[in-house]
Every structure is written in C-alpha cells, then in structure tokens.
Amino acid sequence: MMRWPPCSRPLLGVCTLLSLALLGHILLHDLEVVPRELRGFSQDEIHQACQPGASSPECRGSPRAAPTQCDLPPNSRFDCAPDKGITPQQCEARGCCYMPAEWPPDAQMGQPWCFFPPSYPSYRLENLTTTETGYTATLTRAVPTFFPKDIMTLRLDMLMETESRLHFTIKDPANRRYEVPLETPRVYSQAPFTLYSVEFSEEPFGVVVRRKLDGRVLLNTTVAPLFFADQFLQLSTSLPSQHITGLAEHLGSLMLSTNWTKITLWNRDIAPEPNVNLYGSHPFYLVLEDGGLAHGVFLLNSNAMDVVLQPSPALSWRSTGGILDVYIFLGPEPKSVVQQYLDVVGYPFMPPYWGLGFHLCRWGYSTSAITRQVVENMTRAYFPLDVQWNDLDYMDARRDFTFNKDHFGDFPAMVQELHQGGRRYIMIVDPAISSSGPAGTYRPYDEGLRRGVFITNETGQPLIGQVWPGLTAFPDFTNPETLDWWQDMVTEFHAQVPFDGMWIDMNEPSNFVRGSVDGCPDNSLENPPYLPGVVGGTLRAATICASSHQFLSTHYDLHNLYGLTEALASHRALVKARGMRPFVISRSTFAGHGRYSGHWTGDVWSNWEQLSYSVPEILLFNLLGVPLVGADICGFLGNTSEELCVRWTQLGAFYPFMRNHNALNSQPQEPYRFSETAQQAMRKAFTLRYVLLPYLYTLFHRAHVRGETVARPLFLEFPEDPSTWTVDRQLLWGEALLITPVLEAEKVEVTGYFPQGTWYDLQTVPMEAFGSLPPPAPLTSVIHSKGQWVTLSAPLDTINVHLRAGHIIPMQGPALTTTESRKQHMALAVALTASGEAQGELFWDDGESLGVLDGGDYTQLIFLAKNNTFVNKLVHVSSEGASLQLRNVTVLGVATAPQQVLCNSVPVSNFTFSPDTETLAIPVSLTMGEQFVISWS
C-alpha cells in the first residue's frame, strides 16, 4: 500500500495543487468547436467496434470499425502501437491505420506503421466553469483504449498564473494519484494580462495555446488523442519550430533532432553514450521561434517516460504514471523562458567561493600519504589547487561514514593540514548503506534500521541490494526521519573528519543486482503495460525494484527523484555540520536540482568525442538551473593523452565546476605528470580561470538571485541570429566572455561563430601586470563581426577567449588557492562599444557564510563607462569587499591616443596606449568600495 504523508511535509508543495481550467467564449480564450469529422466515432461505430463480452486487449473497448482518413503524411503520424509491435489486423482492431513506411535516413527510430486516424476516440470536454484563477472542466471518455485501467473521467484545471506562465493539470477526480512532491509557486488570482491565449477543442478534447503577439501556436494537443490510463499517460503537441533543446540527461548536441527521436527519462548508472537514458531526468524543453522568440514547456512528472520527437514537427510525452501537470512559459525571449522555468523549480544555490577553484581527485589515491604527496606535487609544480578529493579509497570496507585506519589512519590530521594550507577537502559518499555486518558493529545501518529509514520490499523489510560494500540497504530520502538520520550521520562523521563538501555518487540509485538480491515481485509496477526505452529492458536494471516502498509512494513513482532528495538531505546536513555554505556535487539529478547541488557529467571516456560533447552538456544543465556543472577533465575512463589533457584542461578552466578525476588503473593525469610544454599550457589555463574568478562568482550570484545562467549558449544572448541556434561547441560566460575551445586532435586553429558586434581578444588585456603571464604574442586583437565564422590561431598553449564590447569584467591576481587569490589586487577590463559605452558588475562577500544577503554582509558594485569616463556605482558596501584594492583599468576600443588621463581629477602620468590593439592601460591605486571617476581625453 502507498503511504501518503500529511500535506504539511516540507517537500509537498504540490500536495494540494491548485485546480483551475480554461473555458471558451471569454475574452481571448475561445472554445473552438471542431468539425464533425474530427469529433470521433459515433455511438453506432462504438457499438460495432466492440461487442459485449469482448476480452482481447486489442479490442477491450476499442473500435473495430475500419478507420477512415488514413492518408496522413508519414511525418505527421502518431504511433498507435507504442507498447509493442503489432500486425495489421491487431492495428485495425485498435481502430488505427496501418501503412508501412520507410525508415528515414539518420533517424533513431522509424515512422509508425500503425497510427491514429484523426477520428480516433478521445476525451470530451464538459462542464466548463470559471474560477478565480482560471477555468475548470470535466473530461469524459466513452471508449476505452488498448491500455488497461483507463480513467474514463478526468478533471482539467487551468491556471493563468502570471503574464507569461500558464499551468494546467489533468488528473483523476475520484482517486488520489501520485504527484511530484516539488514545491512550486501558488497563485490565488488570475493574471490580469497574459502573453498567451487559449482555445479548446470540445470533442476530441484538445488545448491550443497561442502567443498573442503573432498568433503563433505554441501548444496544440489536438494533433493526437489524449491517453490517461493508470500506467500510461500520453499527451502530444505540435511544435512551432524544429529548434528544440532540453529533455536532459542525454549525450549529444544541444539542439535535439526532430527526425524520429526518442528520449527516455529514467535515471540510470551508465557511462555516457548517445541514445540511452543517463543519470538525470529533466522533462523540460525550450523551443526557439522565428524572430528571436522562444517558449518552454515543463511536464512535472517523475515517472519513467519517453519523449518522442517527429519531423512534422511534434512531440509526445509518454509517462507510466502520475498526473499530467504542465507549465508553459511564454518568454518571450530564451533568457526569460529559463528564468520563468526556474521561478517554478527554484533558483540555484550560491556556492562557496572556494568551490569555483580547481578540484583534484582520482580513484586510486589509496593512502593519506599518497593524497598528501599529490597536493605537494601540485604546489611544487605551481598549479592551483583549492579542493582535494578522495574516492572510495578512504573508506573502511567501502562503507559510508568510516575511514580505513590502516591506509588513512591520520585522515583527520590530513584534512586539518589541507585547511591550514588554505585548501578544502571533499570525499565521496554513496547512498547505499552496508547491511551485512553483525548488529552493533556499524552505526549508520543500526541506527537506520532502528529509525525505519530504509526503502522496504513487499514484506516490509529493508530491500537489500549490492553495491561497493557488498550487501546494502537504501535510505529513503522522502522520509523526514531519513533526513534527520542522514544529518546525524554526516554531523557525527564531520566531528571526526572536518570535511568541507560531499560528493554524492551512485544515487540513481545504482545497484549491482537487478532489483534486489531476492529479486522483485511479478506485478504491474515491475512489468508495466508500457515500458519506456530503458537500457536493460526493465525498470529494475542496475537499480532497485520499482515496486519497493518509500514514504511518499512506490519507487516506481519516486525513482527519478532519488538523487534530488539525497542532494536536499546532504545540503541540509552540511549546513548543520559546518554552519557555512554547503557544497554538494551529485551524479543523479531531477528538475530543481540546482537549488541544492551541482552536477558532474559522470563516467566520461578519455577521448576527443567526449571532450566535444561536454560543451553542450554544460550548456544544457545551465539552461536547466544547474549552473555548477562540469565534466571530468582529461576524462574518467581509459587513458588520456598529453594533447587531449591539455585541450581538456583549457576547456575545463571554463567549466563552472572544474575538476580533474580519473578511474582506478587508468594512467595518472594530474597536470604535473606531463611534459614541461604541456604543463606550461595548462598553467596558463589555470591562471586565466583564477584571474577571472571574481567575474565567475558574480555570475553565480546573479544565477542565485535572478535565475540567470552562468555558462550559456550563444542563442541565449543572440536569439534573433539563427546562426547561433545550433552553435554548441562554444560557450559564453555570462554576457561578456566568448570561449572557443579546440576540441579536435592535432589542430592549431579553430573556427568559431562571432555574433554581430565587436569582440576583443582577452589576451590583449595586460595580465602580466599581475606578474603571472608573459605579454601576449601579436594577435588579431579585435574582431568586428557582422555575424560570421572566424578562424582563430590556437597553438597548444592557447584557448581563445574574447570579451564582448559593451561589457566590463572584474579580475584579480591569481594564486595557488582562492584563500590567497582573494587577497590579491583587482583589475578591470573595459570593452567599449563603437559608441564608447560599457557596463559591468561585481558581487563580493566572504565567500562562504550563510545569509549574507539578509545580513547585508556583501559589497555590490556597478561599473559604467560612457563619454570617455569610467565610474563605479556603489549599490551596497560592507566590510566584505569594501577594501579590495584596484590597481589597473584596461580600456579596450580607444580609437585615438589620449593626451590626458585623470583619476579622481588627478592626472595619471604613467598610462600606456597601444594603437595596434586600441588598448589604454591605466595604473591606479583605488579602493573598490569608494566612489571613483576615471576619464581620458
């Protein structure tokens, strides 16, 4: 039996979802009456289709009359046999059309041979009623489908929540069904003005959502029948464009193919490869429309599902349970779509400053002595290192919250030494808890058993699987008692070993046996009538039984939330244990994950293909509100090469989360392992990242408080330029920096797209003033682009980074840790537009405290340049950041040599001007938290 918690549980923001629906004939919300031929089968046809007593699953309530209107174009067909292959006779028994079609070139799946006719019976819209927040209606079905346990009467609630957000649910009014326990906004009145209009088809039921601005149809569910059976829900819609992204996690291009593509969402432990379900599930997509417009759609459903894309273009959601809970975001531009999505699922957490430094790990640092030596080697080679990690090696028998007294006997002292050196420490923590020891020998299991925190099997006993420590039980993080138990375990272990963050792995959850060591029951949860395209051919492949019981529901419903709920528990536990900003990196994710944790992209291979694929992966997770994301630099599986590792380090310097990690028995790949030439190239990339950390930290602040992205695709900034829509091997940091990495072997040039505007090579900024880099070789210092592809020089020691005209970025002298770099002098790079304008921002606090915004313990500055004058605007100043010392202002785009430079009305005599690069370098001695004015003439 499912155990339902009271509505007051902290995660149950949707426990009592707001219920409203759209009705026609009011304002712009017109109820369309569809033509007679589209209304479905007549009662006579229904009677002829299925005589009383018919029991065949192909006939159960389904019309047998030969369908008409089967002359649909192949790309506009919607599959009438999603569950299995069927014969022409079985297809017609379902009331569908059968017509063979060729497999399209380069398609992942074929066009359906058995497909719905336009007249296929669906639901009918009835009892339309106006409510305070929108409208409500009843949906009734007269003819059952070919799936068991159809729900014949449904309730439609539609909420016009905001100007740009429309929300509707379809659910069973008679029986409570599982709903995702994600806290979402509540509204109590209808938005007075909207960017959308809504129309309805009465029979067959359908919803059409249009953008008022141009009348474009964004959502049209009339293209295929609605299914709502107990274990099969299908909602299809047309798409206004083939340019669609989202629906993570998958390995591939940022833009999805609409050429018959199926994306499966069921979190799975598997090394990333194309066309398989990976570690996370994010049922959200964003569509780019003509004219720079965009919209997004979010299906708040955590059950196993397929999402099918077809060339018409159209999309079909196929879920195995829950309800249909749909949000539509009107933008109107892509940036706003992302922010509106994050308004629903939550803005990202603010990471500690040190978390943006370099992290180093590998599976195989088998002793504390080896771990110490790695840190020492990094220091001797003059490579920055902020956070040292350990994999399973530190554990006693690979059990959580223990350490090996033989190989890590001085583990607590080692961590203290890292702290004394200005560094931090993170270790792996898997969710599975060893269950095989004698009672009283392993406190996490003993306490968990006593407190009832584990997922249970059909007998009510803890489900036992097998993971790294052997036999294991799995904590149920939807149980409030489990959150408290996890907090206790984390706090107790932290009292022994003062770690600084948690790396939560294997949390799909991963299991080395199918389901459990005792197998799984033979029931409809284990063998659903519709099985999405999961790797392994069963829901229990590499995980636990779908029918196992959790506090909120069955694992069948909650599987995709496991990583999210563990991230929340770990986030909360770290706050309790440390009293400072938590740092959690998780492998498994779901919508809203960025509120609690970052993500790394899993067990990637050390090859050029996976290096290249990491760029769209980083971009996609930023669109999904998980900006703290990165891939294992140099690759995890297999052996890297020197050139690959150099290029990966250069790109990795621009991952929001920068970590080098590799597998047991792989060749070592720490930066100091390579030739001096390679080391110097890597050192330049490290230096560049550390110099730019103030800008990166400011971007994370903006993501945290405004729902912005950190790393972002070009189309987010330039949506009106269609050439940017498919660019996914370059990335932007915020609005200002364009990174064009080398992603292929043996290349000394790289071609990138430069949107319209002026772009300054960042190497023309005199960072040698920091004493860290030699002056750059002569380069093409500025690109005046009309929107074009540009081939750039990219020798092995170079990653191309360009600063966009109109922007100002803060920089700081580098060091081997952020503890030291935060003490260095600041600099500002000012990139002028043709009209001589630019602006930028700096956010600064102590880098790790909680509640700095509420307490006012931060400094926020706005920088403005106009009319040959540069000023700082003091938005908020506190002791944190007020005393930062500014030593250099570099102005790019100064066309003529200045005769005079003034700083606070005092002449600056030692400024320099380079006519070749149009660069004005102004040495200053200023305090950032005090008003200043710099001018040149």
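Placement of Cβ uses the backbone N, Cα and C atoms for every residue, glycine included.
This is the original sequence, none of the listed changes applied.
Predicted, not measured: the structure shown is a model, and the values here were computed from it.
Sequence annotations record features per position, and here Swiss-Prot assigns domain 'P-type' to 68-118.
Among the features that Swiss-Prot reports, substrate binding site is placed at D391, R587, D603, H661. Taken residue by residue with DSSP, R587 (substrate binding site) is part of neither helix nor strand, so it is coil.
In the structure as shown, the Cβ atom of R451 (variant position) sits within 10 Å of 14 other Cβ atoms. Under the DSSP three-state reduction, R451 (variant position) is assigned to helix. According to Swiss-Prot, the natural variant R451 to W carries the following note: 70% to 80% decrease in activity.
Sequence annotations record features per position, and here Swiss-Prot assigns active site, nucleophile to D505 based on sequence analysis. Taking all protein chains in view, 24 other C-beta atoms sit within 10 angstroms of the C-beta of D505 (active site, nucleophile). Following the DSSP three-state reduction, the secondary structure of D505 (active site, nucleophile) is coil.
According to Swiss-Prot, the active site annotation covers E508, on the basis of similarity to another entry. Cβ neighbours within 10 Å of E508 (active site), excluding its own Cβ and spanning all shown chains: 27.
When the recorded positions R451, D505, E508 are compared by Cα distance to H661 (substrate binding site), the shortest distance belongs to D505.
When the recorded positions R451, D505, E508 are ranked by how far their Cα is from the Cα of D603 (substrate binding site), D505 comes first.
Cβ neighbours within 10 Å of D391 (substrate binding site), excluding its own Cβ and spanning all shown chains: 20. Counting residue by residue with DSSP, the domain 'P-type' (68-118) contains 9 helix, 5 strand, 37 coil. Between the C-alpha atoms of R587 (substrate binding site) and R451 (variant position), the distance comes to 27 Å.
Looking at D505 (active site, nucleophile) and D391 (substrate binding site), their Cα atoms lie 10 Å from each other.
Sitting within 8 Å of the Cβ centre of D391, R587, D603, H661, and not among those site residues for substrate, are the Cβ atoms of C361, W363, I428, W503, D505, W600, G602, D632, F636, A663.
When the Cα positions of D391, R587, D603, H661 are compared pair by pair, the longest gap among these substrate-binding residues is 14 Å.
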